[in-house]
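Novice: Quick paste of what Swiss-Prot says about this protein:
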MUTAGEN   Leu22 to Arg  Loss of homodimerization; when associated with K-26
MUTAGEN   Leu26 to Lys  Loss of homodimerization; when associated with R-22
Amino acid sequence: MNVIDHVRDMAAAGLHSNVRLLSSLLLTMSNNNPELFSPPQKYQLLVYHADSLFHDKEYRNAVSKYTMALQQKKALSKTSKVRPSTGNSASTPQSQCLPSEIEVKYKMAECYTMLKQDKDAIAILDGIPSRQRTPKINMMLANLYKKAGQERPSVTSYKEVLRQCPLALDAILGLLSLSVKGAEVASMTMNVIQTVPNLDWLSVWIKAYAFVHTGDNSRAISTICSLEKKSLLRDNVDLLGSLADLYFRAGDNKNSVLKFEQAQMLDPYLIKGMDVYGYLLAREGRLEDVENLGCRLFNISDQHAEPWVVSGCHSFYSKRYSRALYLGAKAIQLNSNSVQALLLKGAALRNMGRVQEAIIHFREAIRLAPCRLDCYEGLIECYLASNSIREAMVMANNVYKTLGANAQTLTLLATVCLEDPVTQEKAKTLLDKALTQRPDYIKAVVKKAELLSREQKYEDGIALLRNALANQSDCVLHRILGDFLVAVNEYQEAMDQYSIALSLDPNDQKSLEGMQKMEKEESPTDATQEEDVDDMEGSGEEGDLEGSDSEAAQWADQEQWFGMQ
């Protein structure tokens with residue numbers, strides 16, 4: 001047993017730090033005396049040393065050593081062709097123990113992906129002949145092609161994975177996301193479904209996620225619910241997470257939160273989807289719950305985007321936009337495909353007046369998730385903020401045609417129509433259609449109430465809001481109802497509605513302002529005193545604003561490493 005055998009055994013045992021130290025010393029010895037180790041032995045040393053560097057996350061250094069190893073292997077191959085084997089018995093086991101050249105190239109590709117050099121990763125894997133590609137190589141290639149927008153080679157690679165491993169479910173999802181028909185994907189798994197027991201659910205699973213990737217949320221929800229109700233798949237965390245995400249996409253935030261909570265109870269260490277859950281909690285004004293969720297996720301892992309997004313949502317809804325921007329950028333650094341991180345950063349940029357930069361982020365979110373309406377909503381809000389009503393109208397019409405005429409797309413189109421006096425009647429028609437489909441859809445109710453307020457039809461608005469609040473409780477709806485009640489001189493009930501709104505979201509400034517305005521009108525003698533107090537407090541508020549400006553500058557200094565500009 002020679003020293004190379006000892007290095008190999010330590011590598012196999014996972015003693016990476018020991019391998020790194022010993023292989024470094026042995027490589028130096030080899031450089032000083034080239035005759036000390038044979039070419040195959042030096043190749044092995046370089047590979048084992050590179051593997052130890054990879055384990056220590058020194059990816060650039062590892063790539064350098066892997067490259068040297070491949071050069072050594074190339075020279076070794078040329079030598080073996082020129083000089084045939086002499087029959088030396090010692091060389092036979094040595095050649096059998098040589099690390100696979102294909103595995104070395106795969107490790108190099110992994111390094112390149114960690115360094116965000118996807119083109120180099122594709123180039124190194126493309127150099128491997130198709131017949132020699134293992135399933136993991138095809139899977140990595142498929143994901144890299146998909147990320148680069150090269151759909152055809154991505155589909156080919158995913159299909160090759162399924163040919164070798166017909167139960168590779170992530171490869172199935174990859175194909176469905178690239179618009180491959182569910183029936184075609186299912187046909188690739190038919191043999192294994194028929195031969196392996198207890199896999200009768202797989203065809204339904206494929207059907208469900210085919211609906212997901214075509215944006216048919218209602219059929220996707222019903223199909224996954226039918227799966228989840230089966231005794232063998234009941235309480236599956238992945239299915240519950242998918243259901244929660246689908247309810248969110250469909251605008252049913254209440255059921256989305258319930259499913260996320262159910263999944264979280266089953267798996268306290270769940271990270272996937274928690275960014276959306278945190279966003280929903282923040283929207284409801286449950287900032288303390290958001291803060292607790294963020295802390296818990298950071299304790300699980302700070303190397304995922306989700307905890308950073310959750311903390312960013314807490315900052316955003318606390319009106320600390322510069323910090324939300326920083327946290328969103330950090331999340332993008334960790335996962336450039338995080339749609340929620342892109343939306344967070346885009347929203348922060350928009351609220352800071354950097355609309356053109358925000359537009360870039362929302363467009364990237366749309367590219368990654370073309371079936372998610374909230375991505376389009378963010379982009380349209382940017383267009384409206386910059387008075388680009390024509391662009392907003394074109395985008396809203398495209399969404400309406402692409403995702404179909406449902407309550408959400410009708411409301412989005414109506415929102416843009418409300419911005420133009422010429423299209424007010426069209427907005428009214430669209431909102432009526434949306435509310436016919438879903439009378440409880442909050443965004444449609446809010447926009448219809450806004451239209452009724454413009455027309456001063458307060459009684460109609462009150463009836464609309466009471467009907468919407470019959471089966472749900474929402475801060476914004478209670479606040480708007482309070483505003484309408486003030487308009488018809490129902491002050492006591494208006495005060496009650498503002499109080500309910502503030503109990504749901506203590507940070508809702510508009511409800512607080514409505515309540516304070518009523519109190520001033522009821523007590524005119526105290527008004528001047530309150531104004532004096534406000535003036536005295538004003539200096540303190542100015543100090544806070546200055547502090548937030550300095551904080552903005554502090555976070556802005558760090559934009560040099562932000563995920564996307």
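In case you wondered, yes, glycine gets a Cβ from its N, Cα and C as well.
Small disclaimer: the values here were computed from a predicted structure and weren't measured.
Walk me through the surroundings of each of these features.
Specialist: Cβ environment of Leu22 (mutagenesis position): Val3, His6, Val7, Met10 lie under 8 Å away, each six or more residues apart in the same chain.
Secondary structure at Leu26 (mutagenesis position), taken from DSSP and collapsed to helix, strand or coil, is helix.
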Novice: Which number gives the other C-beta atoms within 10 angstroms of the C-beta of Leu26 (mutagenesis position), all protein chains shown included?
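Specialist: So the Cβ neighbour count for Leu26 (mutagenesis position) comes to 21.
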